[in-house]
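See below for the structure under consideration.
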Amino acid sequence: MHRLLAWDAACLPPPPAAFRPMEVANFYYEPDCLAYGAKAARAAPRAPAAEPAIGEHERAIDFSPYLEPLAPAADFAAPAPAHHDFLSDLFADDYGAKPSKKPADYGYVSLGRAGAKAAPPACFPPPPPAALKAEPGFEPADCKRADDAPAMAAGFPFALRAYLGYQATPSGSSGSLSTSSSSSPPGTPSPADAKAAPAACFAGPPAAPAKAKAKKTVDKLSDEYKMRRERNNIAVRKSRDKAKMRNLETQHKVLELTAENERLQKKVEQLSRELSTLRNLFKQLPEPLLASAGHC
């Protein structure tokens, strides 16, 4: 961690035109912000500037070459290269003439690292370009014809590599994906599935049925054939006799039920006649007799 002491103006970017530096409680990093270790030699003290508006740790800088890079300048013999900027010039001005030891290779970014030859001599070199991740290609899992099988077999090693990149288990069966996220692409089918896919999608012509068993030639004049026919005839006659018996029993049952129904109907008619006779008798009796009979 840096120490909050004083910030060197050489490490600051050029301020805008309407910007005035803020000095609150004098919290600046000390001038050794470009030091390579914790015990680096501090920069030599500078003479105070003539103008009273500039602070102790600041100095007057001519911004005209940087604000107008295309304008001709009398102080510069040739225009500065494109890769040089304001901070790089300040860095070269402050530390270019002083001999320094080889900086220690720490984890944080070293502002004056001697090994970074490709980066411009600025306080903060640009970060290296990020490596591009190449995603494996995926082929559509559509069913192909049987004549495309040689082409599929030719491209099988690449499909297998892409498949192994997304399959969690290196088995022949289709395993689970490496991540459960729904944004990850589906895995390539396994070799067994790829071989079985054409057969599942295109069944092709139906397989020829197995050759029927050759019919055994039977000699109708043989005793075995005659015995079989006789047994079949006996079984047919028995079944017919049973059917006739069931029909006769059903007819007999129907006749019995019909006779019972007629008998009951006759009984109902007789009772109806008796009821009507009794009603007529009660109508012919006198009322006083009926009243006395009711009290009894």
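A Cβ is built for glycine as well, from the same backbone N, Cα and C atoms used for every other residue.
This is the original sequence, none of the listed changes applied.
In Swiss-Prot, a published mutagenesis experiment is listed as Lys39 to Ala or Gln, annotated No effect on interaction with EP300. Under the heading of mutagenesis, Swiss-Prot lists Lys101 to Arg and annotates it as follows: Not acetylated after glucocorticoid-stimulation and no increase of transactivation activity; when associated with R-98 and R-102. Here Swiss-Prot notes a mutagenesis experiment, Lys102 to Arg, with the remark: Not acetylated and no increase of transactivation activity after glucocorticoid-stimulation; when associated with R-98 and R-101. According to Swiss-Prot, the experimentally introduced change Lys133 to Arg is described as follows: Not sumoylated. Decreases ubiquitination and increases stability. Loss of proliferation inhibition in T cells. No effect on transactivation activity. For the published mutagenesis Ser181 to Ala, Swiss-Prot gives the following note: Highly increases transactivation activity; when associated with A-180. Record note (Swiss-Prot), mutagenesis Thr217 to Ala: Loss of hepatocyte proliferation induction by TGFA. The unchanged residue is displayed. Annotation of the published mutagenesis Thr217 to Glu in Swiss-Prot: Induces hepatocyte proliferation; the original residue is retained in the structure shown. Per Swiss-Prot, domain 'bZIP' is recorded for 222-285. For the mutagenesis of Ser276 to Ala, Swiss-Prot gives this note: Reduces phosphorylation in response to calcium. The structure shown keeps the original residue.
Ser276 (mutagenesis position) sits 83 Å from Thr217 (mutagenesis position), counting Cα to Cα.
Ranked by Cβ neighbours within 10 A across all protein chains shown, the mutagenesis positions Thr217, Ser276 are led by Ser276. If you take every residue in the domain 'bZIP' (222-285) and average the pLDDT, you get 94.
A helical conformation is recorded for Ser276 (mutagenesis position) in the three-state DSSP classification.
Counted with DSSP, the domain 'bZIP' (222-285) comes out as 62 helix, 0 strand, 2 coil.
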